[in-house]
Structures are given as C-alpha cells and as structure tokens.
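Chemist: My questions all concern the structure below.
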Amino acid sequence: MIPTFTALLCLGLSLGPRTHMQAGPLPKPTLWAEPGSVISWGNSVTIWCQGTLEAREYRLDKEESPAPWDRQNPLEPKNKARFSIPSMTEDYAGRYRCYYRSPVGWSQPSDPLELVMTGAYSKPTLSALPSPLVTSGKSVTLLCQSRSPMDTFLLIKERAAHPLLHLRSEHGAQQHQAEFPMSPVTSVHGGTYRCFSSHGFSHYLLSHPSDPLELIVSGSLEDPRPSPTRSVSTAAGPEDQPLMPTGSVPHSGLRRHWEVLIGVLVVSILLLSLLLFLLLQHWRQGKHRTLAQRQADFQRPPGAAEPEPKDGGLQRRSSPAADVQGENFCAAVKNTQPEDGVEMDTRQSPHDEDPQAVTYAKVKHSRPRREMASPPSPLSGEFLDTKDRQAEEDRQMDTEAAASEAPQDVTYAQLHSFTLRQKATEPPPSQEGASPAEPSVYATLAIH
C-alpha cells in the first residue's frame, strides 16, 4: 500500500509542472487570403488560418457579424484550416480574425485581415503632377478624382509589400479628389499605380479600379530613403498604411552586377594578353628560321651541287616497283676497270672546250657480278680530278634514266658540269704502236 501511494505521489509531482506550463496562453495563428485581400465582385477567394499541430478546431470571426462566422476542422498535418468564399459580394467584405482550439483551450486571436471588394462604384481617374516621368530627387503628386460624392480614396501599387494607402477626400470642389504627394522621388517609387474611391462608412466596398498609371523615375541609381506619403490637404484615417517600406534602398543587386562586369573585364584582358604573347612567340620563331635559312644559303656557293657520297663503290637501291621498271642503282666510276657486264659508250658534245659541256653516256648493263674482275681498259682522254674536293664542288650532275622494254636495259645519263678540267694522258710506252683508243670520261653516274 505504501509503495503504491509513493508511486502515485511521484507521478503527480512530475505531471504537475507540465500541466501548469501547457495551461498558459497559446500562440496566435496566422491569417491570410488567396489570391489577395482585394477581390473583384463575383470572384472567389480562400482564407487560410494556420496554428499548431495540437489544433483540433479552427474558427473564423467577422466583425459586426454573429460569432462564430465559420468553423472548420484542420487539414493534414492539422496545423491549418481553409475557409472558402465561392463568389465575392458585399456581405463578405469586412475585417476577419481566426482562432484555433487545442486540448488546453482556445488560442489568442490572429491579426486582422481586411477583405476588400472592388466594383461597387464607378471608377475614378488617376493622374501625375507635373508629369508621370520624374527625375530622381524631385517631387511628384498622384491625384485621384471621382465624379461621385466619395470621401475616401485608396492608392494601390502593383506588387508592393503594402499595396493600400487610405486617404480622406478633399471637399469644396465639384469633383471629390485626394492627393498623394511623393517627395523626394526615388527608384522604389517607380511602378504601376491604380486608385479606388469609397464611402467612409464602408471603406471595404470600393469602386472599380482606375486606369493604370505608370510612374517612371529617371536619374541617379543612389537615392535617399523615401519618406512616407501623406496628403497635405486631407485628414488621414487611423487605417492609413505606408505606400512602400521605409527601409533603405537595396543595392546588393547593383553591386553584384558590377562585380560580374569587373570579373568579365579582367578575364578578357588576361585572354587578350595570352593571345598576344603566343603571336609574338610564333613571329620570333618564324624570324629565327628565316635567318637560319638565309645564313645556310649564304654559306653555300651559288650553283653548288649537293655533296657527293664518299663511297665510290656500287650502290644498289631497291623499291617495290623494281621488277617492273628495272633496278635503280648508283654507280661511281673512279678507275679504269668497269664492273663486269657493263658497257659504256660515251658521246661527247662537239663543244669540248665549253665549260658547260653536255656528255651523254650509254650504259648497257646486265646483272653485275661482283666476284669476277673485268680486264683493265686503256687510260686515255679527259678525266675529272676527284682528289680536289673544293674545286669539284661547283659540279652538278642531273641524271635522267628510262627503263627499256628490251631484255637489256639501256640508260642515258646527262652530265651537266660547271667546271671541267680536261687532261690528256699519253698512252703507255708499251702501246705506242697501237691505234689510239677513244677517250674515256670518268664521272659519277647516279641512275634513278
């Protein structure tokens, strides 16, 4: 018995503080309308009330109407309720508040929501004095006029945080009107405006909206902080609201824009510098190559032939078309003993004394056999001194060869020389009685 009593006492002590804390005032809900609080006659509107997850019921009250005006169960996840108005009429215009009920009681009332209906009266006219195009820092006045005896006017700026501005009308003229001065004008004042007219005893019923007026602000981007607009010639009601927020003009977007422009400019300059550097390097390399080529051409004597190969033996070069066009070979004749199977018939131009004489050599060859030695031939005629290299660098030989279709190939070689040294050699003493042999020409033949 005693342990049971002790357990119940501890449970009561532990639940006591919690119950005491929850019994306090609940936070007030949030109330708003979609698509907005200013609704044209005949259009639908939805009122939302949002509380906490512990809410069990939501209630909507309308001023000057029996309470509660409507009750709704919460929607999942049970933190808000919806109140629908299918068609807006004069009966729905007014001021609303909402509550929600939790297990511990009802919450505090929400902030008021003013539901305004337009289209109850004829539309007024809206104009700008002196002009809808105003320079930043100057003053401008928006004038709303009505032909009907209206005493309340409202000015609305589209997409503004606080769209409504209530002002009383000015009496003493045939046309009732209200002035909305703006001084000094800044960039935040620019935009599209409309005005409404109504009676003071029911300012939730408005006229049709006026034609839109576009206010254009030109000049410097940095403007002073706008001051709240008030009518000088009218008395403001307690429901007056500022036309625009009175905070400082935000410049974060402009600063970000300048930062982007500066970054793009820096990147462009870097890319241009890199391109100029590459072009300069390419121009310098081309200039060095041109100078090196000119120096090489200057060191080589004009008309000098390519240096002849030092190897004077028989050189054979094979190609894939060798079986069809015959063998291509280079033969250097340096002694008086031609290779086996080669018969050379030389014919010299009649102008032997011409330094640029042309000599044709008919070469009849067969497969050379390197293991057999040919008999020595007599040495006579003119020959080229091969020991003097510097004197023979002026010699150039162009050869043209044509493959013959006969079983034995016949090749003609054209010898074009710039400087020829002719030397006549006397026959050996053992051949004085023999008939003189034809002169021989020793040259390097390159047959392609």
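Using N, Cα and C of the backbone, Cβ positions are placed for all residues, glycine too.
Every residue here is the original one, so none of the noted swaps is modelled.
So Swiss-Prot lists these for the protein:
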DOMAIN    27-118  domain 'Ig-like C2-type 1'
DOMAIN    124-218  domain 'Ig-like C2-type 2'
MUTAGEN   THR30 to Ala  No significant change in APOE-mediated activation of LILRB4
MUTAGEN   PRO35 to Ala  Significant reduction in APOE-mediated activation of LILRB4
MUTAGEN   TRP41 to Ala  No significant change in APOE-mediated activation of LILRB4
MUTAGEN   ARG59 to Ala  No significant change in APOE-mediated activation of LILRB4
Chemist: Just going by other Cβ atoms within 10 Å, which of the mutagenesis positions THR30, PRO35, TRP41 has the emptiest spot?
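Modeler: Selected from the mutagenesis positions THR30, PRO35, TRP41 on minimum Cβ neighbours within 10 Å: PRO35.
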Chemist: So what sits near ARG59 (mutagenesis position) in its own chain, CB-to-CB under 8 Å and at least six residues off in sequence?
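Modeler: Same-chain residues close to ARG59 (mutagenesis position) (Cβ under 8 Å, separated by 6 or more) are PRO68, ASP70, ARG71, CYS98, TYR99, TYR100, ARG101, TRP106.
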Chemist: Write out how many residues of the domain 'Ig-like C2-type 1' (27-118) are helix, how many strand and how many coil, based on DSSP.
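Modeler: Computed counts for the domain 'Ig-like C2-type 1' (27-118) are 3 helix, 47 strand, 42 coil.
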Chemist: Roughly how many angstrom lie between the C-alpha atoms of PRO35 (mutagenesis position) and TRP41 (mutagenesis position)?
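Modeler: With the alpha carbons as reference points, the distance is 14 Å.
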Chemist: C-alpha of TRP41 (mutagenesis position) to C-alpha of THR30 (mutagenesis position): distance in Å?
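Modeler: That separation, Cα to Cα, works out to 25 Å.
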Chemist: Going by DSSP assignments with H, G and I as helix and E and B as strand, what are the residue counts for the domain 'Ig-like C2-type 2' (124-218)?
Modeler: 3 helix, 51 strand, 41 coil
Chemist: Restricting to the domain 'Ig-like C2-type 1' (27-118), what is the model's mean pLDDT?
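Modeler: Computed over the domain 'Ig-like C2-type 1' (27-118), the mean pLDDT is 91 on the 0 to 100 scale.
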